[in-house]
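In what follows, a structure is listed as structure tokens, so that the remarks can point back to it.
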Amino acid sequence: MATKARVMYDFAAEPGNNELTVNEGEIITITNPDVGGGWLEGRNIKGERGLVPTDYVEILPSDGKDQFSCGNSVADQAFLDSLSASTAQASSSAASNNHQVGSGNDPWSAWSASKSGNWESSEGWGAQPEGAGAQRNTNTPNNWDTAFGHPQAYQGPATGDDDDWDEDWDGPKSSSYFKDSESADAGGAQRGNSRASSSSMKIPLNKFPGFAKPGTEQYLLAKQLAKPKEKIPIIVGDYGPMWVYPTSTFDCVVADPRKGSKMYGLKSYIEYQLTPTNTNRSVNHRYKHFDWLYERLLVKFGSAIPIPSLPDKQVTGRFEEEFIKMRMERLQAWMTRMCRHPVISESEVFQQFLNFRDEKEWKTGKRKAERDELAGVMIFSTMEPEAPDLDLVEIEQKCEAVGKFTKAMDDGVKELLTVGQEHWKRCTGPLPKEYQKIGKALQSLATVFSSSGYQGETDLNDAITEAGKTYEEIASLVAEQPKKDLHFLMECNHEYKGFLGCFPDIIGTHKGAIEKVKESDKLVATSKITLQDKQNMVKRVSIMSYALQAEMNHFHSNRIYDYNSVIRLYLEQQVQFYETIAEKLRQALSRFPVM
């Protein structure tokens, strides 16, 4: 009898990931409980099949009755975890932000149905972005042989972090940036990743905001901005506003993953060696350190720069060789992205992450980063464009143009991911089997011919046999080929999917600031602000616009380089693949003489 399971939490599938949308209380049939990576395959009453997080369902008894059981739930431990105090706090936070959950996993839902009018109109941008916030982890076992295709499909939910913080790591966030703010505005979307509450119950990630972002008025209406020590200049180049790039660039090599343990072996983890190419001096970091860096970058720069989430960690089977290889590959890609960004790579927190000399220096730098006041919208106070102020109409047009392009690109990237996933499944499943069937059929025919006893057909029978073996070889080539070309195309698209998922929140911050400026006339009329305050607001929104344009120019230059490189590689490998097949077929053909 097929195993049944009751869905414990709502789960919204992402396009292109072979996932199945399920709702709390729904009964599904488990068709494959051993997918791996914290996933199982299920079928709903409509006959639709797809992946569902293991911890989102409860296995029902064999009689099919839905009764409470402490012994058969896949998520028993998750249920017990929910009783912890940390979960109680997270649940309280989730309840207070419940209005932001309804938009699901599509960060562009508010863009498609945007409101107009008052200041709250852009609140819909609070949908969880896939890249910097609600995007589920991008990392799972690199199980190439699975029927579900490319490993990016297994974007499992964040699991309980058994790689707990050491005692030397601060508990509560010390930065004032994490304090609740009643002035959270359109830019106050909860961009934080589930890692902020990774020790709590494994429920839908978008129920836990990572932080509460102060409203843009903190920046726009500040009477006098302090002169920060750090400056982020913006210049006007051939293609418009741009960040100032350092004279020498560097990359960071992530290598040598090693398994470590603590507490007499009760806790285990993977540690990576990071070597910046500009110093060639290595430092070691565990995954939780990467997680800390991601959070600090998101908090500090997330209002202006897209910070894609890390490949998430996994608990079950996380030390499998293929999984470690895949996660290291994606950590490498993430670090390379950060190194290539002229603002991120030069930031104090990033440099400290790569160049600390000892434990004391690491702890000091860590605490300093967590107390950084120039975070969120206040990052714009450090930016100095070398250009005249823009008028509000132009600012709004630039913002709309960025929103439209990133939304359209997000759709295009998801479509390519979906098509690529389907193609991967065909290449690793049905297609090789068809070639194998042809090969076996030809060899069977040759065996039948050989049984005739006729002396003059030996050459023909041998040729048919070799042709059959050729098709079996082609089957193997077809099954292996996606790892040589499609994999890299999928990974590139997956990276950009993460980037694009950050933009609704960034655009929301800018749209909110624009709305504030539009309201300034009323505030001046009612003597709530002065005319000078209004002029300061316009100037500061202009700075925000220059920052957005500079970031988009950086984004476009990287996009052109990346897609040119990855599609060129894909086509080169495809040409080589078909040439190899053609050569094998020519060799098989040469055994058949013209008669």
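In case you wondered, yes, glycine gets a Cβ from its N, Cα and C as well.
Don't look for the substitutions in this one, it keeps the originals.
Residues annotated as domain 'SH3' in Swiss-Prot, with sequence analysis given as evidence: 1-62. As a whole-number mean, the pLDDT of the domain 'SH3' (1-62) in this prediction is 84.
Taken from Swiss-Prot, the feature domain 'PX' applies to 250-361.
Taken from Swiss-Prot, the feature domain 'BAR' covers 392-595.
Under its mutagenesis annotations, Swiss-Prot gives Y287 to A the following note: Abolishes membrane tubulation activity. Abolishes binding to phosphatidylinositol 3-phosphate, but not to phosphatidylinositol 4,5-bisphosphate; when associated with A-313.
One entry in Swiss-Prot concerns the mutagenesis experiment K313 to A. Its note says: Abolishes binding to phosphatidylinositol 3-phosphate, but not to phosphatidylinositol 4,5-bisphosphate; when associated with A-287.
Swiss-Prot lists K363 to E among its mutagenesis entries, and the accompanying note reads: Strongly reduced membrane binding. The Cβ neighbour count for K363 (mutagenesis position), using a 10 Å radius and every protein chain shown, is 14.
In three-state terms derived from DSSP, K522 (mutagenesis position) belongs to a helical segment. Annotation of the published mutagenesis K522 to E in Swiss-Prot: Abolishes membrane tubulation activity; when associated with E-528; the original residue is retained in the structure shown.
Mutagenesis annotation in Swiss-Prot: K528 to E, described as Abolishes membrane tubulation activity; when associated with E-522; the structure shown retains the original residue. Here K528 (mutagenesis position) comes close to no residue that lies at least six apart in sequence on the same chain with a C-beta under 8 angstroms from its C-beta.
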How big is the Cα-to-Cα gap, in Å, between K522 (mutagenesis position) and K363 (mutagenesis position)?
48
Give the distance between the Cα atoms of Y287 (mutagenesis position) and K363 (mutagenesis position), rounded to the nearest whole Å.
16
Looking only at Cβ atoms, how many others are within 10 Å of the one on Y287 (mutagenesis position)?
22
Using DSSP reduced to three states, classify K528 (mutagenesis position) as helix, strand or coil.
coil
